[in-house]
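*Asks:* Encoded as structure tokens, here's the structure I'll be asking about.
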Amino acid sequence: MVSWGRGKDAYYLYISREQEEDDDDSLSFYSSQKDTEDEFCGCLFPDPEIPGSSSSSGCSSSSTELYDLAAAHAALISRQQQILSQAIPIIPEHQLAAVAAHHQHHQQLHPSVQYQLVAAATHHNHHQPQAAQPHYSAVVPRSDVIQQPPHFALHHHLQNLVQQQQQQQAHHHHQQLVGEMALVSHTHPAAVGSTTCYEKNQQKQQQVQQIPTQPQVAHVSSNAILAAAQPFYPPPVQDSQPDRPIGYGAFGVVWSVTDPRSGKRVALKKMPNVFQNLASCKRVFREIKMLSSFRHDNVLSLLDILQPANPSFFQELYVLTELMQSDLHKIIVSPQALTPDHVKVFVYQILRGLKYLHTANILHRDIKPGNLLVNSNCILKICDFGLARTWDQRDRLNMTHEVVTQYYRAPELLMGARRYTGAVDIWSVGCIFAELLQRKILFQAAGPIEQLQMIIDLLGTPSQEAMKYACEGAKNHVLRAGLRAPDTQRLYKIASPDDKNHEAVDLLQKLLHFDPDKRISVEEALQHRYLEEGRLRFHSCMCSCCYTKPNMPSRLFAQDLDPRHESPFDPKWEKDMSRLSMFELREKMYQFVMDRPALYGVALCINPQSAAYKNFASSSVAQASELPPSPQAW
């Protein structure tokens, strides 16, 4: 059994011989994980599944403890060789022979697995094999690529190969005992006339790859909402934690459930009434297309999409994503102490994820603390792309201004602008920055007009040039109120109470510039001096793009610390989608879902026998009365 623990100096990998089945969840120290109580894990969040603890979208406001960034940074400098940023599934040495035999026929193996094979061969050339209790080979660190393929499927594939060879050997031994002349070939099992164990297992594996049109529940407890659509090997140990709702919004309901294929806790988002109208259909199609393309430390990625059993009943969508332990809103309102180091690391990660989105030609349009998921290691991920849309940076297209939660809405949106850019997301980051510094919402107004007035009270009356995208009614309202000077003293009080941190004041002013054309860009904000320490801490011990190899004197940093999206969305895609009817969009969405390969090669389905199924089926999105107020109709 493999698990991560954290000591005073580094992360450590625990290897137990009690269980040989690898769990990919325990090999990632920055993803959602169920933390056990041991002497190395003293700065973690409470378990998200225990009542009263924080979760990714729950309602609890209990105290949480964050990772000590300063201690981690100092520890990494002193003992960098002990840091393992990621590990691959470990193969017992007594099973490496099966992998080597398979390697003769399939030349393409993971480089780290080949490393183990070479190491094992070298070991056996110098030492005689001993019939002792099997031990595990050394852990090989990951490569320097951010987007790593999941190792879970590879490990289970190797387990299947090992089991196949064991079955062949047992069958061969049985044939010798009964005196039969036929021998089972390890390399050509099909040469045997009768059906061998190898062939039976091959047939079983082929059946697993075939996804039936009518899924049947398999390998699932009666309490689990998710079930595998077909049998698979090996059946994981069922998680005893109950499935439960953890949040809901205008476009979906999120539950914390167990993936029956891995035993890992994941977030299941239910999107009902997808085809209620054309706007809803476009919004859902945008969201799943975006989530499918994300591969970034600071952006929530899609794990799987449940395939509909029948296209005639394709009315709602079920999406699996990572499960995080809390969000930034719960941290801000909790009694947890936030140091300047925490603020710098959080703001840096928000901007880092936002750069990834903007370079993909995506506007999030709802950046707020509740949509910024955080785990106990202070890894932050941007989530909830229900209001996001693609955007042509060279052309200002007419878009709705009914976006962004009011407290974090940019002044151009409050003033009815129909043409806007990624500057609306930058304004939201500025509001969150101030909220982290003073532990309260910066502009907390009862309505949009009061919200605009609070902004003017702080920043002063804008010029005509700064209001060039606003509608005439909003301009007249601002001008009738008279001229107001900016409250510079209050800005300094928010960003620098001790009157020493002038860099924080400078960044806050640039993020909260009234004129969207003069507001700082995400690339410029990432290069601001205030965030230099946050960048250093993040890439010293938290990111997946930089790492430390054994016997290396220093940490290896990625060439691009703030990567761009690899394949930006073509602005024409949004225009082409606007020309389609709802029937055509439904067909495209169905084809997209069906063409996407299932995670681990095994499809999932909803289990109607689950004890929580009735509550899950009846769960609905937020009602109109629960939603924030609409923008002012100027």
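From the backbone N, Cα and C atoms, a Cβ is placed for every residue, glycine too.
Annotated active site, proton acceptor per Swiss-Prot: ASP366, in sequence order, evidence recorded as sequence analysis. Residues or ranges marked as ATP binding site by Swiss-Prot on the basis of sequence analysis: ILE246, GLY247, TYR248, GLY249, ALA250, PHE251, GLY252, VAL253, VAL254, LYS269. If you look up Swiss-Prot, you'll see 240-531 marked as domain 'Protein kinase', on the strength of sequence analysis. Listed in Swiss-Prot as a mutagenesis experiment, LEU357 to Ser is described as follows: In t1512; intestine cells absent but have an excess of pharyngeal cells, symmetrical localization of pop-1 and symmetrical T-cell division. Recorded in Swiss-Prot as a mutagenesis result, THR400 to Ala carries the remark: No detectable kinase activity. For the mutagenesis result GLU402 to Lys, the note given in Swiss-Prot is In t1534; reduced body-wall muscle. Under its mutagenesis entries, Swiss-Prot includes CYS541 to Tyr with the note: In or131; loss of pop-1 asymmetry and protruding vulva phenotype and defects in gonadal migration and development.
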*Asks:* Averaged across the domain 'Protein kinase' (240-531), what pLDDT does the model get? Just tell me the whole number, please.
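*Replies:* Averaged over the domain 'Protein kinase' (240-531), the predicted model reaches a pLDDT of 91.
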*Asks:* Please work out the number of neighbouring Cβ atoms within 10 Å of the Cβ of LEU357 (mutagenesis position), leaving out its own Cβ.
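*Replies:* Excluding its own Cβ, LEU357 (mutagenesis position) sees 25 Cβ atoms within 10 Å.
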*Asks:* When the Cα of TYR248 (ATP binding site) is compared with the Cα of each of the recorded positions LEU357, ASP366, CYS541, which one is closest?
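*Replies:* So, spelling it out, the nearest of the recorded positions is ASP366.
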*Asks:* Compare the C-alpha of GLY252 (ATP binding site) with the C-alpha of each of the recorded positions LEU357, ASP366, CYS541, and give the closest one.
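*Replies:* For GLY252 (ATP binding site), the spatially nearest of the recorded positions is ASP366.
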*Asks:* CA-CA, which of the recorded positions ILE246, VAL254, LEU357 lies nearest CYS541 (mutagenesis position)?
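*Replies:* Closest candidate to CYS541 (mutagenesis position), judged by Cα separation, is LEU357.
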*Asks:* Per DSSP, to which secondary structure element type does TYR248 (ATP binding site) belong, with helix, strand and coil as the options?
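*Replies:* For TYR248 (ATP binding site) - judged by DSSP and reduced to three states - the answer is strand.
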*Asks:* How many Å separate the Cα atoms of ASP366 (active site, proton acceptor) and LEU357 (mutagenesis position)?
*Replies:* 13
*Asks:* Determine, from DSSP, whether ASP366 (active site, proton acceptor) sits in helix, strand or coil.
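*Replies:* DSSP assigns ASP366 (active site, proton acceptor) to coil.
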*Asks:* Would you mind checking how many other C-beta atoms are within 10 angstroms of the C-beta on CYS541 (mutagenesis position)?
*Replies:* 28
*Asks:* From the Cα of LEU357 (mutagenesis position) across to the Cα of VAL254 (ATP binding site), what is the distance in angstrom?
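*Replies:* So the alpha carbons of VAL254 (ATP binding site) and LEU357 (mutagenesis position) sit roughly 23 Å from each other.
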*Asks:* State which of the following binding-site residues has the fewest other Cβ atoms within 10 Å around its Cβ: ILE246, VAL254.
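*Replies:* Comparing Cβ neighbour counts within 10 Å for the binding-site residues ILE246, VAL254 gives ILE246.
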*Asks:* What is the separation, in Å, between the Cα atoms of LEU357 (mutagenesis position) and ILE246 (ATP binding site)?
*Replies:* 26
